[in-house]
Amino acid sequence: MSTNTESSSYSSLPSQRLLGKVALITGGATGIGESIVRLFHKHGAKVCIVDLQDDLGGEVCKSLLRGESKETAFFIHGDVRVEDDISNAVDFAVKNFGTLDILINNAGLCGAPCPDIRNYSLSEFEMTFDVNVKGAFLSMKHAARVMIPEKKGSIVSLCSVGGVVGGVGPHSYVGSKHAVLGLTRSVAAELGQHGIRVNCVSPYAVATKLALAHLPEEERTEDAFVGFRNFAAANANLKGVELTVDDVANAVLFLASDDSRYISGDNLMIDGGFTCTNHSFKVFR
């Protein structure tokens with residue numbers, strides 16, 4: 001292959017990697033979702049945030065629109081477990097922006113910590129699966145009805161190291177993230193026939209309010225976030241680097257953009273080698 005062709009291809013990449021794209025992000029009012037929303041908007045995307053947290057979601061939109069001459073961000077109140085809410089959110093994006101190019105399934109629950117399955121609440125288990133799996137499924141379903149006629153699109157779901165290995169969170173969380181990974185691969189097989197890419201990302205521990213549920217009781221300190229960061233650092237494979245919401249957002253940006261135009265059905269690990277390491281051996285420790 002000609003090196004000249006390669007050079008011209010790379011030099012033509014826009015600095016705003018999502019310029020003109022329309023993205024719908026569930027759970028975009030706080031945490032990783034908020035970081036994704038802000039990064040996408042910075043890269044030229046028109047964004048729709050779907051969340052239950054009206055005040056926080058509205059504030060994110062207001063901050064994005066300061067100095068803007070036109071509406072490039074909307075907040076939509078919606079519950080990912082309710083099909084009508086998701087259908088309406090997709091319709092809203094199309095009505096206001098003309099299409100839907102990108103779906104980010106970020107809304108999720110960690111589930112209540114319970115080390116003994118005999119005491120695990122069925123209602124807690126079902127709620128976690130409803131948000132993490134059913135929510136992702138419904139969002140994929142309704143995004144697909146817009147993307148299939150267009151013969152293009154990118155869907156990225158937030159998975160986890162808990163979708164690859166066991167023992168890193170509540171049973172409902174780990175089980176649901178394994179399901180999201182399987183759903184991603186299954187939907188990628190179908191939608192690839194229509195030019196639509198479907199991927200997921202699996203981060204290691206990120207210090208967000210949602211993630212604090214993963215912290216074992218004996219590791220909890222007066223400052224919950226300090227305790228979580230110390231616990232994550234002690235158990236990480238990659239030392240000296242703390243995984244942040246912005247690191248995850250950058251990985252999602254890569255999969256959402258045309259930079260990854262031939263990547264589909266993939267699970268991008270953002271774990272510093274955590275899941276490829278047998279921590280019981282301690283050979284290098």
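Glycine residues also receive a Cβ, built from the backbone N, Cα and C atoms like all the rest.
Keep in mind that this structure shows the original residues, not the substituted ones.
Remember, predicted model here, so these are calculated numbers, not experimental data.
Residues within less than 8 Å, Cβ to Cβ, of Gly28 (mutagenesis position) and separated from it by at least 6 positions along the same chain comprise Glu34, Ile36, Val37, Val47, Ile49, Val50, Asp51, Gly57, Val60, Ile104, Asn106. In three-state terms derived from DSSP, Gly28 (mutagenesis position) belongs to neither a helical nor a strand segment and is classed as coil. Looking at Swiss-Prot, you'll find the mutagenesis Gly28 to Arg noted as follows: In aba2-12/sre1-2; reduced absicic acid synthesis.
What Swiss-Prot notes for the published mutagenesis of Ala45 to Val is this: In aba2-4/sis4-2; reduced absicic acid synthesis. Here Ala45 (mutagenesis position) comes close to Leu18, Leu19, Lys21, Val22, Ala23, Ile102: these same-chain residues lie at least six apart in sequence, with C-beta atoms under 8 angstroms from its C-beta.
Per Swiss-Prot, mutagenesis Arg145 to Cys is noted as: In gin1-2; reduced absicic acid synthesis. Sequence-distant neighbours of Arg145 (mutagenesis position) (same chain, 6+ apart, CB under 8 A from its CB) are Val90.
Sequence-distant neighbours of Gly162 (mutagenesis position) (same chain, 6+ apart, CB under 8 A from its CB) are Val168, Gly169, Tyr173, Val174, Lys177, His178. Where Swiss-Prot documents Gly162 to Arg as a mutagenesis experiment, the accompanying text is: In aba2-3/sis4-1; reduced absicic acid synthesis.
DSSP assigns Ser176 (mutagenesis position) to a helix. The note that Swiss-Prot attaches to the published mutagenesis Ser176 to Phe is: In aba2-13/san3-1; reduced absicic acid synthesis.
Quoting Swiss-Prot on the mutagenesis of Ala236 to Val: In isi4; reduced absicic acid synthesis. Over all protein chains present, the Cβ of Ala236 (mutagenesis position) has 19 other Cβ atoms lying within 10 Å.
Ser264 to Asn appears in Swiss-Prot as a published mutagenesis result, with the remark: In aba2-1; reduced absicic acid synthesis. In this view, Ser264 (mutagenesis position) is surrounded by 21 other Cβ atoms within 10 Å of its Cβ, with every protein chain counted. In the three-state DSSP scheme, Ser264 (mutagenesis position) falls into the coil class.
Taking the Cα atom of each, Ser264 (mutagenesis position) and Ala236 (mutagenesis position) are about 28 angstrom apart. According to DSSP, Gly162 (mutagenesis position) sits within a helical segment.
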